[in-house]
Amino acid sequence: MELLAKTRKLNALLQSAAGKPVNFREMSDTMCEVIEANVFVVSRRGKLLGYAIHQQIENERMKQMLAERQFPEEYTQSLFNITETSSNLDVNSAYTAFPVENRELFGQGLTTIVPIVGGGERLGTLVLARLGQEFLDDDLILAEYSSTVVGMEILREKAEEIEEEARSKAVVQMAISSLSYSELEAIEHIFEELNGTEGLLVASKIADRVGITRSVIVNALRKLESAGVIESRSLGMKGTYIKVLNDKFLQELAKLKTN
């Protein structure tokens with residue numbers, strides 16, 4: 001397959017996504033096919049975002065690593081020493097993707113490391129490995145193109161996470177601001193009693209102890225539930241089951257107490 005045809009194959013994957021998130025596993029499979037190498041997309045913290053195997057490596061430690069989808073911390077940190085593409089590293093290199101305990105079996109093993117950079121920061125690393133055949137310029141062009149695509153995708157995911165976090169926080173702040181002073185006081189006591197993200201409590205007991213009416217507690221819970229911040233369910237005489245749905249809620253509640 002010529003370089004142009006291989007590039008088109010990668011482009012076809014992006015075009016088929018049509019604005020939807022690119023699946024790192026599919027991306028790895030395509031890279032594996034066009035570069036003909038084992039492909040590992042590794043995050044900053046060593047999480048295996050995607051991988052594809054072209055040549056099986058029979059090694060228990062490697063199998064466990066793939067099953068856990070996590071690269072060793074020491075190896076992951078060492079990858080940050082590589083700031084530009086390093087190709088055809090042999091099995092004696094500290095950056096080899098082949099198991100060092102079986103060097104004699106993988107004497108022809110070659111590894112190529114491609115930093116994944118986006119927005120001016122290191123986002124991860126693309127690790128390629130194969131036996132025997134050197135990585136040529138065409139392979140490196142495809143690898144660097146792929147790392148750029150992966151970097152853009154990681155940045156997009158990060159932006160979505162930030163947006164979602166801001167949205168969750170805004171929902172919580174609006175829900176809390178809708179509570180009256182007595183309702184807010186009731187909620188503070190409820191979650192003090194709950195001491196976690198979910199549990200069972202008896203509203204009447206809290207009402208008696210704090211000196212507020214039960215209806216204040218009911219109204220406060222209803223407001224939070226309608227905002228999608230919590231879920232509550234009456235269990236009759238046993239009390240009310242409450243579960244926090246928005247992970248920003250307890251953080252914002254804690255801030256109010258400290259202010």
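Each Cβ is built from the backbone N, Cα and C atoms, and glycine gets one as well.
Heads up, this one's the original sequence, none of the swaps are in it.
The Cβ neighbour count for Arg167 (mutagenesis position), using a 10 Å radius and every protein chain shown, is 12. According to Swiss-Prot, the mutagenesis experiment Arg167 to Ala carries this note: Cannot form tetramers; when associated with A-183 and A-252.
Among the mutagenesis experiments that Swiss-Prot reports, Glu183 to Ala is described with the note: Cannot form tetramers; when associated with A-167 and A-252. Proximity of Glu183 (mutagenesis position) to non-local residues of its own chain (separation of 6 or more, Cβ distance below 8 Å) is seen for Val216, Asn219, Ala220, Lys223, given in sequence order.
Glu252 to Ala appears in Swiss-Prot as a published mutagenesis result, with the remark: Cannot form tetramers; when associated with A-167 and A-183. Taking all protein chains in view, 16 other C-beta atoms sit within 10 angstroms of the C-beta of Glu252 (mutagenesis position).
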